[in-house]
Structure formats: C-alpha cells, structure tokens
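Taken straight from Swiss-Prot:
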DOMAIN    21-92  domain 'KH type-2'
MUTAGEN   LYS108 to Glu  Impaired ability to rescue stalled ribosomes
MUTAGEN   LYS212 to Arg  Abolishes ubiquitination by HEL2
Amino acid sequence: MVALISKKRKLVADGVFYAELNEFFTRELAEEGYSGVEVRVTPTKTEVIIRATRTQDVLGENGRRINELTLLVQKRFKYAPGTIVLYAERVQDRGLSAVAQAESMKFKLLNGLAIRRAAYGVVRYVMESGAKGCEVVVSGKLRAARAKAMKFADGFLIHSGQPVNDFIDTATRHVLMRQGVLGIKVKIMRDPAKSRTGPKALPDAVTIIEPKEEEPILAPSVKDYRPAEETEAQAEPVEA
C-alpha cells in the first residue's frame with residue numbers, strides 16, 4: 001500500500017534530501033572540484049547528477065568510486081537496489097561557478113599561497129571567463145591576532161532585488177589554517193545577455209534605438225493615406 005503524503009511534507013522531504021546529498025558530496029568530493037548536485041525523479045528511478053571539475057576522479061578506476069557513492073546514498077536513504085543512479089557531469093563554465101572558485105581558493109590557501117595573490121588570481125580568472133562582476137571576501141585571522149575581512153572585487157555587481165536571484169551565484173567555504181578558521185565567500189555575476197534561461201537583461205536596462213535616416217525633403221508634397229479603392233471611386237467622373 002502506497003503511503004499518502006501531503007504536498008507540504010513532500011516539499012520538505014525533497015528539500016532535506018537535497019540538502020543532505022549536497023552536504024555529503026561537499027565533504028566527500030571537495031578535492032574533485034565538486035560544484036553542485038541535481039536530482040531528477042522519474043517513475044522508475046531517481047537520477048542524481050554530480051557536477052564537478054574533475055569528473056574522472058569522481059568516477060574512479062573502472063567506475064569504482066561512483067559505485068561506492070551510489071551504495072552509500074542507497075543505504076542512507078533506504079532506496080531499493082537499482083532505483084537510484086549517480087552520474088558525473090563536468091562543469092561547463094568553471095570560471096562562472098562560484099562553488100568551483102571557492103574550492104579553488106580554499107586549496108590555494110591550504111597550499112600556502114598568499115591571500116592577496118590567491119584572491120586576485122580567482123577574480124582575474126572569473127572576469128576572463130566572461131563574468132559581469134566578481135567579489136571575493138576572506139575573513140578571519142588574516143595576519144594579526146585580531147580578526148578582519150578583506151574584500152577583492154572587479155566589474156559590476158548588484159546586491160539587492162530579484163536580479164540577485166537570477167544572475168548572482170554565491171558560495172561559502174571554510175578553511176582551517178594554522179592561525180584559525182578562515183571564511184571564503186565568492187560572488188559571481190553572470191552576463192544577463194548570455195543567460196540560457198530566465199531574463200536576458202536587468203530590469204533597469206534601457207536600450208536606446210537609433211532613429212532611421214530619413215530622405216531630405218526638397219519640396220512640399222501631399223501624401224494621400226486613403227485606401228486605393230476610395231481614391232479611384234472619387235477620381236471617376238459621375239455620369240449625368
């Protein structure tokens with residue numbers, strides 16, 4: 001017997017499932033450049049698409065790693081064998097993925113690169129990838145004993161309204177350094193004109209169309225805008 005569930009409970013259950021999956025993959029696939037997950041439910045099975053920069057490492061040798069992840073997810077969420085399938089998909093625009101850049105920044109700092117150099121490297125790479133704007137914020141005990149935040153930004157970036165949801169991609173990561181935990185926040189604004197889905201321009205964008213060139217008027221003239229039939233009927237002489 002199929003258990004009936006209300007719409008509200010279904011939405012909450014789907015949200016919890018997605019959040020748990022995302023957190024699990026964030027921990028497990030950090031080194032593989034994990035940048036998001038998508039869940040597609042079909043009548044026969046549930047498809048989980050893992051987006052990462054290094055898909056070969058996610059798959060593993062002869063698909064061993066992806067099979068291990070499938071078994072873990074299947075056991076945790078009590079799916080029947082064969083009803084949940086995991087796929088790995090390469091991130092198309094790595095420079096426009098905030099999660100991928102936050103992970104990149106994290107590993108740069110762990111490898112001992114200076115904060116300024118790492119942040120400017122990320123900002124430059126994002127802007128070269130065709131972003132409209134980028135902002136990287138690093139906060140924590142950066143040099144002195146007192147915590148502070150450093151902000152690195154370039155281009156055009158909006159901070160409020162519905163366009164933030166449409167065009168801004170945000171990611172937050174934490175990195176454990178010798179002096180303490182540092183917080184990394186990356187915001188990337190995609191070019192609205194290149195957006196595949198949703199609005200193609202900002203709400204306040206105004207496009208000014210250049211007027212067409214008109215022929216110069218050499219002499220005054222009268223243009224008749226009446227229909228041709230009416231003009232012909234008026235032109236015909238009336239017989240007595």
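Using the three backbone atoms N, Cα and C, a Cβ is placed for every residue, glycine included.
Don't look for the substitutions in this one, it keeps the originals.
Remember, predicted model here, so these are calculated numbers, not experimental data.
LYS108 (mutagenesis position) sits 54 Å from LYS212 (mutagenesis position), taking the CA atoms of both as reference points. Averaged across the domain 'KH type-2' (21-92), the predicted model reaches a pLDDT of 86. According to DSSP, the domain 'KH type-2' (21-92) comprises 29 helix, 22 strand, 21 coil. Reduced to three states, the DSSP call for LYS212 (mutagenesis position) is coil.
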